[in-house]
Structures are given as structure tokens and as C-alpha cells.
Amino acid sequence: MGNKQTIFTEEQLDNYQDCTFFNKKDILKLHARFYELAPNLVPMDYRKSPIVHVPMSLIIQMPELRENPFKERIVEAFSEDGEGNLTFNDFVDMFSVLCESAPRELKANYAFKIYDFNTDNFICKEDLEMTLARLTKSELEEDEVVLVCDKVIEEADLDGDGKLGFADFEDMIAKAPDFLSTFHIRI
């Protein structure tokens, strides 16, 4: 009796703790956030593991993502269905990877997916152009964009193939002291 939570079984909570950087309290807080996004869709009882997809259009309205120029790409990177719709597991994964406790390697893996717009497992000049357009709100002149993209490829392309593989990207991220402090969101 009493106020014991019944949103998840103890086993489910233990599994979430094992697979994320969160404790039980954080997981319950995340469920509350997920529920707030779509109260008519998200159940309060997850003990039977319902599969509910919250549409990307609702996810990107969260304060943590609303102003981010990569909000759709972030949500798509964590979406199992590839359309940006998130299950609770996807939602927890997104917050776990973007939390301050997640290691640089894990963050780099997802950052690479986010910046790989054409999903060819490389960051090519076109991907860099799209990244710059989002970061600068398309305020750079075309010749400036070309110059910046060429310089990034020149500096970061370790194997000289004209594009950045994950190893190139990871090396570049390792040299960016502010990557960890900027690639995160709080619950």
C-alpha cells in the first residue's frame, strides 16, 4: 500500500539502469516528460511493455530541442523506425547519450550520424555544407561555405579520400575541447 510507483516493474527499472546513465528517479522523470508530450497516447503503466510511438512533431517541441538547428536529425538518429517517431526506449536512449555522463566515444558516434545527412557513413562536402547552413542560418556566401568545407576536409581527412570517415570525425572531435559540454541536454 502507499505511494509505490507502478509505472514500471522493478526488473524494467533495473534494465533501464543497466543500459543507461540514469538511476530509477531519472527514469521515472523521463517517463513523466515522455507522457507530457502525448498524454492521450502514452500510458502511465509500462509494466506490459506497450510499444507507443510519439511523433517527431511533438518531440521537437521540447524546450531542449526546440531551438536546435539539428533537432530533426537528432530525433531521427535515435528513432528505431527511422522516421523520427520515438518509443519510450528511444527517448531514454536519446537522453542517455546526450547526458553529461555519456562518454565521448558514444557521443561522437551519434554526432556522426546527425551530421551524415545523406546516410552514406561518411561526412562529405555536401554534409558539411548542410551542417554549415544550419549552424549559420544560411548567412554565409557560397564561396565562404566552399572555403570552410574545403578547410575542414583538408584538416580532418586523415586518409586523403576527400571525405570524413568515423575515424577522421572522432579524431577531429577529440581536438574540440567544447564538444562534451555542447553535445548534451539535461532531463
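A Cβ is built for glycine as well, from the same backbone N, Cα and C atoms used for every other residue.
Where a substitution is noted, the model still shows the residue that was there originally.
Proximity of Asn118 (Ca(2+) 1 binding site) to non-local residues of its own chain (separation of 6 or more, Cβ distance below 8 Å) is seen for Cys124, Glu126, Asp127, given in sequence order. The Ca(2+) 1 binding site annotation in Swiss-Prot covers Asp116, Asn118, Asp120, Asp127 and rests on sequence analysis.
Around the Cβ of Asp157 (Ca(2+) 2 binding site), the same chain contributes Lys163, Leu164, Asp168, each under 8 angstroms and 6 or more positions distant in sequence. For Asp157, Asp159, Asp161, Lys163, Asp168, the entry in Swiss-Prot reads Ca(2+) 2 binding site.
Residues or ranges marked as domain 'EF-hand 2' in Swiss-Prot: 103-138. Broken down by DSSP into helix, strand and coil, the domain 'EF-hand 2' (103-138) contains 24 helix, 1 strand, 11 coil.
Residues 104-105, 107-109, 111-112, 115, 121-125, 128-129, 132-133 of the same chain lie 6 or more positions beyond the ends of the domain 'EF-hand 3' (144-179) yet place their CB under 8 Å from a CB of it. Summarising the annotation, Swiss-Prot assigns domain 'EF-hand 3' to 144-179 and lists sequence analysis as the type of evidence.
Counted within 10 Å of its Cβ, the other Cβ atoms near Glu64 (mutagenesis position) come to 18, all protein chains included. Here the residue is the original one, while Swiss-Prot reports the published mutagenesis Glu64 to Asp with the comment Causes deafness; decreases interaction with TMC1 and TMC2; reduces MET currents.
Counting only same-chain residues at least 6 apart in sequence, those with a Cβ under 8 Å from the Cβ of Asn68 (mutagenesis position) are Ile74. One mutagenesis experiment named in Swiss-Prot is Asn68 to Gln, and its note says Disrupts interaction with TMC1. Disrupts mechanoelectrical transduction (MET) in hair cells.
Packing around Phe91 (mutagenesis position) is summarised by its Cβ count: 22 other Cβ atoms lie within 10 angstroms of its Cβ, all protein chains included. Quoted from Swiss-Prot, the note on mutagenesis experiment Phe91 to Ser is: Causes profound deafness. Does not disrupt localization in hair cell stereocilia. No obvious indications of vestibular dysfunction.
Mutagenesis annotation in Swiss-Prot: Ile114 to Phe, described as Weakens interaction with TMC1; the structure shown retains the original residue.
The 10 Å shell around the Cβ of Ile123 (mutagenesis position) contains 27 further Cβ atoms across the protein chains shown. Quoted from Swiss-Prot for the published mutagenesis Ile123 to Thr: Causes deafness; disrupts interaction with TMC1 and TMC2; abolishes MET currents; abolishes localization of TMC1 and TMC2 to stereocilia.
For Leu140 to Arg, Swiss-Prot lists a mutagenesis experiment annotated as follows: Disrupts interaction with TMC1. In this structure, Leu140 (mutagenesis position) belongs to neither helix nor strand by DSSP; it is coil. There are 16 other CB atoms within 10 A of the CB of Leu140 (mutagenesis position), with all protein chains counted.
Sequence-distant contacts (6 or more apart, same chain, Cβ under 8 Å) of Val152 (mutagenesis position) comprise Leu128, Leu164, Met172. According to Swiss-Prot, the mutagenesis experiment Val152 to Phe carries this note: Disrupts interaction with TMC1. Disrupts mechanoelectrical transduction (MET) in hair cells.
For Arg186 (mutagenesis position), other Cβ atoms within 10 Å of its Cβ number 8. Following the DSSP three-state reduction, the secondary structure of Arg186 (mutagenesis position) is coil. Annotation of the published mutagenesis Arg186 to Trp in Swiss-Prot: Causes deafness; decreases interaction with TMC1 and TMC2; abolishes localization of TMC1 to stereocilia; reduces localization of TMC2 to stereocilia; reduces calcium permeability and conductance of MET channels in hair cells; the original residue is retained in the structure shown.
For Ile114 (mutagenesis position), the spatially nearest entry among the recorded positions Asp120, Leu140, Asp159, Asp161, Arg186 is Asp120, judged by CA separation.
In terms of C-alpha distance, the listed recorded positions Phe91, Asp116, Ile123, Leu140, Asp159 place Phe91 closest to Arg186 (mutagenesis position).
A separation of roughly 18 Å, to the nearest angstrom, links the Cα atoms of Asp116 (Ca(2+) 1 binding site) and Asp159 (Ca(2+) 2 binding site).
When each of the binding-site residues Asp116, Asp161 is scored by how many other Cβ atoms sit within 10 Å of its Cβ, Asp161 comes out lowest. In the three-state DSSP assignment, the secondary structure recorded for Phe91 (mutagenesis position) is helix.
Of all the binding-site residues listed here (Asp120, Asp127, Asp168), it is Asp120 whose C-beta has the fewest other C-beta atoms within 10 angstroms.
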